[in-house]
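In what follows, a single structure is set out as structure tokens and then discussed.
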Amino acid sequence: MIQRDIEYSGQFSKDVKLAQKRHKDMNKLKYLMTLLINNTLPLPAVYKDHPLQSSWKGYRDAHVEPDWILIYKLTDKLLRFERTGTHAALFG
């Protein structure tokens, strides 16, 4: 099993607090994060995991819910949770 360092951006922490305030089911986010931490790849198709482009090149996007996404970066040595939120909040 690959062992990676795990990082959380400062903005990710703020995004999580906002999701909690909006009464999102945080267990869904935690489960997706656990899959990534445990290197359960590829992710199940329900998460619609895909690479991002443009200014987010090098990052990936997985859907917690249809309009709630997790942006993360995965390398051989690092798993970085960058952002979470709606498409409009993150890309709009």
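Just so you know, glycine gets a Cβ as well, placed from its N, Cα and C.
Keep in mind the model is a prediction, meaning the values are calculated, not measured.
Annotation comment: Swiss-Prot describes HIS87 as active site, proton donor, evidence class a curator's inference. Looking at Swiss-Prot, you'll find the mutagenesis HIS23 to Gln noted as follows: Moderate decrease in RNAase activity. For LYS48 to Ala, Swiss-Prot lists a mutagenesis experiment annotated as follows: Moderate decrease in RNAase activity. Listed in Swiss-Prot as a mutagenesis experiment, HIS87 to Gln is described as follows: No RNAase activity, still forms a complex with DinJ.
With the fewest other C-beta atoms within 10 Å around its C-beta, HIS23 stands out among the mutagenesis positions HIS23, LYS48, HIS87. On a Cα basis, HIS87 (mutagenesis position) lies 17 Å away from HIS23 (mutagenesis position). A Cα-Cα distance of 14 Å separates HIS87 (mutagenesis position) from LYS48 (mutagenesis position).
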